[in-house]
Amino acid sequence: MGQSKKLNKQPSSLSPLVQLAGIRKCFDGKEVIPQLDLTINNGEFLTLLGPSGCGKTTVLRLIAGLETVDSGRIMLDNEDITHVPAENRYVNTVFQSYALFPHMTVFENVAFGLRMQKTPAAEITPRVMEALRMVQLETFAQRKPHQLSGGQQQRVAIARAVVNKPRLLLLDESLSALDYKLRKQMQNELKALQRKLGITFVFVTHDQEEALTMSDRIVVMRDGRIEQDGTPREIYEEPKNLFVAGFIGEINMFNATVIERLDEQRVRANVEGRECNIYVNFAVEPGQKLHVLLRPEDLRVEEINDDNHAEGLIGYVRERNYKGMTLESVVELENGKMVMVSEFFNEDDPDFDHSLDQKMAINWVESWEVVLADEEHK
């Protein structure tokens, strides 16, 4: 996190595929999308991420044509599709339930859309088999859905969605019904398939890890509004506000008070009772309240014994959890605040552990912190 870990931002050369401008949507008189503008680029894997009820699925359904906008405009490849019926939008959707026809074989499920489009009969078999090969199911063509695993059914749904070569594929929480191991496998397969096909994917999820793993770009939503739009690394390491910081992964939030500005980048501040320098990229005044944000893996801890003195935030180990590659500890500061620390095991160093109630000093690399204004005291 913070300044020293920022990426070099490269200008995007991608061309817009979908443009939503001034979108507004109400249900039963309640405004769920108040004013939304969003551009989705050709060939990217974009994820709409947010808690239940944030409006992400509504945005997906508006793009698909399954809901109509109350105001605003939707463009697809520079064509206004705001009032174009769903079946004429060259957009396909994969739902959480997959919605396979149980009485049809895998082949017939995938061929269904082609038959509905009156595709010439001679083209159907090669196109269906090509789609099944893409998802590694060509040998399952004559099976029925009930003879497939959940992951295989999911891949059939994707094959059915891509067989007619849509410009855009929408996926609505389409991995959430799978078990953990299969979900991880399908995340990798979906991303690889998207690269292979070159089709733009828009994926809806509330699972932060899923979004970070699969996406070229993440749009974080709350209450029908976009809170932040950026790459997974930007969203994780440079959250724009406390909502994004708290929603994406674990994060520690320390209270701070400005003492003085030292230079263009650094501020001297009191952070949870300890004076230190922090990097602040906006104007501040002495006495102003701030939040200093640090991921558990960005903290450094040192055991304090009776015969040594250590600088930093002082606390005591209250919980520790071995996670294989990491040791996660909960440290209670002297003021009562709980801090999560994640330490990685290095195979070249001896293993370590901390006893409960062990006294600890917590520090971090200067400039790795993200500093935000206190939203209650702006």
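Note: Cβ is positioned from N, Cα and C throughout, glycine not excepted.
Every position carries its original residue.
Residues annotated as domain 'ABC transporter' in Swiss-Prot: 18-248.
One entry in Swiss-Prot concerns the mutagenesis experiment Cys26 to Ala. Its note says: Lower ATPase activity and transport efficiency. Listed in sequence order, Val32, Asp70 are the same-chain residues six or more apart from Cys26 (mutagenesis position) with CB atoms under 8 A from its CB. According to its DSSP assignment, Cys26 (mutagenesis position) is in a strand.
Annotation of the published mutagenesis Phe27 to Leu in Swiss-Prot: Lower ATPase activity and transport efficiency; the original residue is retained in the structure shown. Taking all protein chains in view, 11 other C-beta atoms sit within 10 angstroms of the C-beta of Phe27 (mutagenesis position).
What Swiss-Prot notes for the published mutagenesis of Phe45 to Leu is this: Lower ATPase activity and transport efficiency. According to DSSP, Phe45 (mutagenesis position) is assigned to a strand segment. Sequence-distant contacts (6 or more apart, same chain, Cβ under 8 Å) of Phe45 (mutagenesis position) comprise Lys191, Gln194, Thr200, Phe201, Phe203, Met214, Ser215, Asp216, Arg217.
The secondary structure of Cys54 (mutagenesis position), as reduced to three states from DSSP, is coil rather than helix or strand. The ATP binding site annotation in Swiss-Prot covers Gly50, Pro51, Ser52, Gly53, Cys54, Gly55, Lys56, Thr57 and is backed by sequence analysis.
According to Swiss-Prot, the mutagenesis experiment Cys54 to Thr carries this note: Loss of ATPase activity and transport. There are 24 other Cβ atoms within 10 Å of the Cβ belonging to Cys54 (mutagenesis position).
DSSP gives Val135 (mutagenesis position) a coil state; it is part of no helix or strand. Annotation for Val135 (mutagenesis position): spatial neighbours Arg155, Val156, Ile158, Ala159, Glu189, Leu193, criterion Cβ-Cβ under 8 Å with sequence separation of six or more. Quoted from Swiss-Prot, the note on the mutagenesis of Val135 to Met is: Loss of ATPase activity and transport.
The annotation that Swiss-Prot gives for the mutagenesis experiment Asp172 to Asn reads: Loss of ATPase activity and transport. Around the Cβ of Asp172 (mutagenesis position), the same chain contributes Thr57, Leu60, Thr93, Val94, Phe95, Gln96, Val204, each under 8 angstroms and 6 or more positions distant in sequence. For the recorded site, Asp172 (mutagenesis position), the DSSP three-state label reads strand.
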*Highest CB neighbour count within 10 A among the binding-site residues Ser52, Thr57?*
Thr57
*Identify, in sequence order, the residues in the chain of Gly55 (ATP binding site) that are 6 or more apart from it along the sequence and have a CB within less than 8 Å of its CB; answer 'none' if there are none.*
Lys25, Val32, Ile33, Leu36, Met221, Asp223, Gly224, Arg225
*What is the interatomic distance between the Cα atoms of Phe27 (mutagenesis position) and Gly53 (ATP binding site), given in whole Å?*
12
*If the ATP site is taken as the center of the Cβ atoms of Gly50, Pro51, Ser52, Gly53, Cys54, Gly55, Lys56, Thr57, which further residues of that chain fall within 8 Å of it by their Cβ?*
His206, Met221, Arg222
